[in-house]
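See below for the structure under consideration.
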Amino acid sequence: MKFYTIKLPKFLGGIVRAMLGSFRKD
């Protein structure tokens, strides 16, 4: 997952991180 985050733009990485966090919380 880290690889994808690093490759993707910063704003995109933030969105993905937020989505992942939401799923984890759920």
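Quick reminder: no glycine exception, Cβ is built from N, Cα and C everywhere.
Here the residue is the original one, but Swiss-Prot notes a mutagenesis experiment at this spot, Lys2 to Ala: Strongly impairs sporulation, but does not affect localization.
As a published mutagenesis entry, Phe3 to Ala appears in Swiss-Prot alongside the note: Causes mislocalization and strongly impairs sporulation. Does not affect membrane association.
Here Swiss-Prot describes Tyr4 to Ala as a published mutagenesis experiment; the accompanying note says: Strongly impairs sporulation, but does not affect localization.
Among the mutagenesis results in Swiss-Prot, Ile6 to Ala has the note: Causes mislocalization and strongly impairs sporulation. Does not affect membrane association. The residue drawn here is the original one.
What Swiss-Prot notes for the published mutagenesis of Leu8 to Ala is this: Strongly impairs sporulation, but does not affect localization.
Looking at Swiss-Prot, the entry for mutagenesis of Pro9 to Gly says: Slightly affects localization and sporulation. The Cβ neighbour count for Pro9 (mutagenesis position), using a 10 Å radius and every protein chain shown, is 9.
While the structure shown retains the original residue, Swiss-Prot records the mutagenesis experiment Pro9 to Ala with this note: Causes mislocalization and strongly impairs sporulation. Does not affect membrane association.
Listed in sequence order, the residues of the same chain lying 6 or more apart from Ile15 (mutagenesis position) and placing their CB within less than 8 Å of its CB: none are present. Mapped onto three states, the DSSP output places Ile15 (mutagenesis position) in helix. Among the mutagenesis experiments that Swiss-Prot reports, Ile15 to Ala is described with the note: Specifically impairs cortex assembly, but not the initiation of coat assembly. Strongly impairs sporulation, but does not affect localization.
Here Swiss-Prot describes Arg17 to Asp as a published mutagenesis experiment; the accompanying note says: Localizes to the mother cell cytosol.
The note that Swiss-Prot attaches to the published mutagenesis Arg17 to Ala is: Does not affect localization or sporulation. Within 10 Å of the C-beta of Arg17 (mutagenesis position) there are 12 other C-beta atoms, taking all protein chains into account.
The two recorded residues Pro9 (mutagenesis position) and Arg17 (mutagenesis position) have their Cα atoms spaced 12 Å from each other.
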